[in-house]
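Everything below concerns the one structure shown next.
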Amino acid sequence: MTVPSIVLNDGNSIPQLGYGVFKVPPADTQRAVEEALEVGYRHIDTAAIYGNEEGVGAAIAASGIARDDLFITTKLWNDRHDGDEPAAAIAESLAKLALDQVDLYLVHWPTPAADNYVHAWEKMIELRAAGLTRSIGVSNHLVPHLERIVAATGVVPAVNQIELHPAYQQREITDWAAAHDVKIESWGPLGQGKYDLFGAEPVTAAAAAHGKTPAQAVLRWHLQKGFVVFPKSVRRERLEENLDVFDFDLTDTEIAAIDAMDPGDGSGRVSAHPDEVD
């Protein structure tokens, strides 16, 4: 199974479906990533704060897959925004990953109370210029954060990785991203178990119509919206199921029905609010 890629605003390509290792224990990470690579994943998403970059690196090294065939993302943690900390942080991440360069480096959270995310973004631009990452982006950034970093630097992030699922679609952010050619990456795309997305009528109807599981129907909804998506599992059968989403298309009516699952009041949020994370 070959995962389609989409083109970022800097000209680089990114596989539209990847494997995220959030909450994968460090001791289990190498085997989990090895299995994901065996199944066919080529896009791996980690972060410094996850504590499992070394396992990702070990899996990459053991895989025998050419580096050019992989897309590796990691992230700058909140306490590394000041001074030259971003440069030190990416050096540490690269050492743990046993790589010379990542494909995408993200500012993990804006932490607006510290008021240093503009500086962090300026440093990210320098890291890209130095060849330590091919693309740069952000995660969990709201529209005011995005507008501020773009106004300060003139550089638009390639991606914004945000919590996004049918019950919480963050349309203000996705509309802004579409207007500025920023690709959205969905984390928690299946609702993280807080919502019975798989029992919702629009999802079950779409799944039944195409002979797919509810999870596959939700993932297909993300993909047809143009989002990059990271379903997470450590079970091989689920890894395979999550990858088997490129042989069907939801109808416009099915997409509209899933769109309507968001009540629009923000109640679908599972994670912390970006303005409150420090």
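Each residue's number is its place along the chain shown, starting with 1.
Cβ coordinates come from backbone N, Cα and C, glycine included.
Keep in mind that this is a model prediction, so the values were computed, not measured.
Sequence annotations record features per position, and here Swiss-Prot assigns active site, proton donor to Tyr50 based on experimental evidence. According to DSSP, Tyr50 (active site, proton donor) sits within a helical segment. Over all protein chains present, the Cβ of Tyr50 (active site, proton donor) has 22 other Cβ atoms lying within 10 Å.
DSSP assigns His108 (substrate binding site) to coil in the three-state reduction, placing it in neither a helix nor a strand. Swiss-Prot lists His108 with the feature substrate binding site, giving experimental evidence as the kind of evidence.
Taking a C-beta cut-off of under 8 angstroms and a sequence separation of 6 or more, Gly188 (NADP(+) binding site) has the following same-chain neighbours: Glu163, Leu164, His165, Val270, Ser271. If you look up Swiss-Prot, you'll see 188-242 marked as NADP(+) binding site, on the strength of experimental evidence.
Around Phe22 (mutagenesis position), taking its Cβ as the centre, 15 other Cβ atoms fall within 10 Å, counting all chains. Here Swiss-Prot describes Phe22 to Tyr as a published mutagenesis experiment; the accompanying note says: Tighter binding of NADH.
While the structure shown retains the original residue, Swiss-Prot records the mutagenesis experiment Lys232 to Gly with this note: Tighter binding of NADH. Remark: Lys232 (mutagenesis position) has Tyr19, Gly20, Val21, Phe22, Lys23, Val24 as non-local neighbours, by Cβ distance under 8 Å and separation of at least 6 in sequence.
Within the same chain, residues at least six positions away from Arg238 (mutagenesis position) with a Cβ under 8 Å of its Cβ are Pro231. Among the mutagenesis experiments that Swiss-Prot reports, Arg238 to His is described with the note: Tighter binding of NADH.
Summary for the binding-site residues Ala209, Leu223: the Cβ-based neighbour count within 10 Å is maximal at Leu223.
For the binding-site residues Tyr195, Phe230, the greatest number of Cβ atoms within 10 Å around a candidate Cβ is found at Phe230. Between the CA atoms of Ala209 (NADP(+) binding site) and His108 (substrate binding site) there is a gap of 38 Å.
Under DSSP, Leu223 (NADP(+) binding site) is assigned to a helix (H, G or I) in the three-state scheme.
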